[in-house]
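Engineer: Take this structure, written in structure tokens, and hold onto it; I'll ask about it next.
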Amino acid sequence: MNDFHRDTWAEVDLDAIYDNVENLRRLLPDDTHIMAVVKANAYGHGDVQVARTALEAGASRLAVAFLDEALALREKGIEAPILVLGASRPADAALAAQQRIALTVFRSDWLEEASALYSGPFPIHFHLKMDTGMGRLGVKDEEETKRIVALIERHPHFVLEGLYTHFATADEVNTDYFSYQYTRFLHMLEWLPSRPPLVHCANSAASLRFPDRTFNMVRFGIAMYGLAPSPGIKPLLPYPLKEAFSLHSRLVHVKKLQPGEKVSYGATYTAQTEEWIGTIPIGYADGWLRRLQHFHVLVDGQKAPIVGRICMDQCMIRLPGPLPVGTKVTLIGRQGDEVISIDDVARHLETINYEVPCTISYRVPRIFFRHKRIMEVRNAIGRGESSA
């Protein structure tokens, strides 16, 4: 690859993302919109590349966490409707309106300030967030809800486009709290004189498990990337998800250690016999965290343990034998019959699968595959992007 100069890279299978969205499109009622969630650089997969693929596969809208992410998509040529799920500043409402970006609203005082600051000419579309039990953002009070709706109706350039909530436990096998939140949302809908054009409550877990409780839009996030919302509900999903992200490197140095020789900072690993040790150019600055010591990678189709402490830019693995420099190493993905999934990495880190691709940093170039060929290489360092 001429687009990056270190032998570490991630591969993003856009065909897998396309299939995951298309399969959801088939599962849902025909009149249900799909909002593809591409916040956090599309969970580390690549925002604009995933956005385009999701829209091609049947999504009609996009969601991000904050306004800067939405503006970045606009700058990259994305014209589809975008919703900011998080909080925005009242002073930025004009910029959002100019760029046709919808904002989440959940406070009447915020709307009052935005109303005083904005006089047009573009409409500002709002989605009213209701707190049914997540305890994060959202309105809980009927009177506050009515104040917000009245403020929107009073302003000539404010439009109430949507109403939504977020489930805290839709990814758990037990559905008691999910049912409580759903029932509460139905009750809150009665606080409005009429429903806005878009009503949405279902995240990935709810949209896959309860397609009959999605109103007329779902927010498709983690499952779009081929990851189950939780290990517990993975067997309950209506179709198999296709994991899109893999991570690779190459051996840059191979050496034989004698019994008693040490490896890495702190000299925490000691060779017990003659051992072949390989160095690969990836470390915790790339998101391959120090806690992954004692985990494993795949090399020559076999598992190879990570030995010694993971460094900022490199780590060491115990090889099955004297392999040549340049041999491919897979940290996430498949080699032969062996697979390391994102769930495997998350389990070792004692975290959720969402965190793993999000953690792989901008230093790691992304290679995007579409129709089983390289479509684009994105290197956030230096020369940026190139297309095949």
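Any Cβ shown, glycine's included, is placed from N, Cα and C.
From Swiss-Prot, here are the annotated features:
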type	residues	note
MUTAGEN	LYS39 to Ala	Loss of activity
ACT_SITE	LYS39	active site, proton acceptor
BINDING	ARG136, MET312	substrate binding site
MUTAGEN	ARG219 to Glu	1000-fold decrease in activity
MUTAGEN	TYR265 to Phe	Loss of activity
ACT_SITE	TYR265	active site, proton acceptor
MUTAGEN	TYR354 to Ala	54-fold increase in serine racemase activity
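Thinking about packing and proximity, how do these listed features fit into the structure?
Structural biologist: Sequence-distant neighbours of LYS39 (mutagenesis position) (same chain, 6+ residues apart, CB-CB distance under 8 A): ALA63, VAL64, ALA65, PHE66, GLU69, LEU85, GLY221.
Under DSSP, ARG136 (substrate binding site) is assigned to coil, being neither helix nor strand in the three-state scheme. Using a 10 Å radius centred on the Cβ of ARG136 (substrate binding site) and all shown protein chains, the other Cβ atoms total 11.
Non-local neighbourhood of ARG219 (mutagenesis position): MET35, VAL37, ALA63, TYR164, HIS200, ALA202, ASN203, SER204, SER207, each in the same chain, at least six residues away, with C-beta under 8 Å from its C-beta.
Around the Cβ of TYR265 (mutagenesis position), the number of neighbouring Cβ atoms within 10 Å comes to 12. In this structure, TYR265 (mutagenesis position) is part of a helix by DSSP.
Following the DSSP three-state reduction, the secondary structure of TYR354 (mutagenesis position) is coil.
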Engineer: Within the chain of MET312 (substrate binding site), which residues six or more apart in sequence place their C-beta under 8 angstroms from its C-beta?
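Structural biologist: Result: GLY283, TYR284, ALA285.
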Engineer: Just to confirm: which same-chain residues, 6+ apart in sequence, have a Cβ under 8 Å from the Cβ of TYR354 (mutagenesis position)?
Structural biologist: TYR43, ILE222, LEU227
Engineer: Need the DSSP three-state call for ARG219 (mutagenesis position) to compare against my parser.
Structural biologist: strand
